[in-house]
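Trainee: Input: one structure, supplied below.
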Amino acid sequence: MNSKGQYPTQPTYPVQPPGNPVYPQTLHLPQAPPYTDAPPAYSELYRPSFVHPGAATVPTMSAAFPGASLYLPMAQSVAVGPLGSTIPMAYYPVGPIYPPGSTVLVEGGYDAGARFGAGATAGNIPPPPPGCPPNAAQLAVMQGANVLVTQRKGNFFMGGSDGGYTIW
């Protein structure tokens, strides 16, 4: 059937004699100290009482003249409360992200096909699911800011999430 013959055989690798391994089999590390108390409760981690009331205020704009900047000046530092043993070191106390009364724009956040259940109104932003961090709109509402949400773009060819149909 095959006039060329068989394929050449590959040489086998020589057997290595067992010897001392390059790395030690066990590595002795110091044991971590045991926990002395339970971790803090969820409500203790997210208390806004660690920020001084004056630290989270927004500087007011003075009467601007033509050509002046329309942006608010950045605060140089935020004064925080004394760090004690009650605050876990993994969490840093900070002020609100959105100043109260400000308006936050969330582009493409409104989905025309989304339904929020019975009794939902147009001004209702649902809370985040358990175990999930809040999105920008939910954070702004929690901190007293206004939220403006624009509709997600969709067309006949790109589709949408409103349960439409496809013609093949």
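Don't overthink the numbers, they just go from 1 along the chain as shown.
Any Cβ shown, glycine's included, is placed from N, Cα and C.
Checked Swiss-Prot, it gives:
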MUTAGEN   Lys4 to Ala  Does not affect ubiquitin-mediated degradation. Abolishes nuclear localization with the protein located in the cytoplasm
MUTAGEN   Ser77 to Ala  Loss of phosphorylation by HIPK2
MUTAGEN   Lys153 to Ala  Abolishes ubiquitin-mediated degradation. Does not affect nuclear localization
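Just tell me what is around each of these and how deep it sits.
Mentor: Close to Lys4 (mutagenesis position) in the fold, though at least 6 residues off in sequence, lies no residue with a CB less than 8 Å from its CB. A coil conformation is recorded for Lys4 (mutagenesis position) in the three-state DSSP classification, outside any helix or strand.
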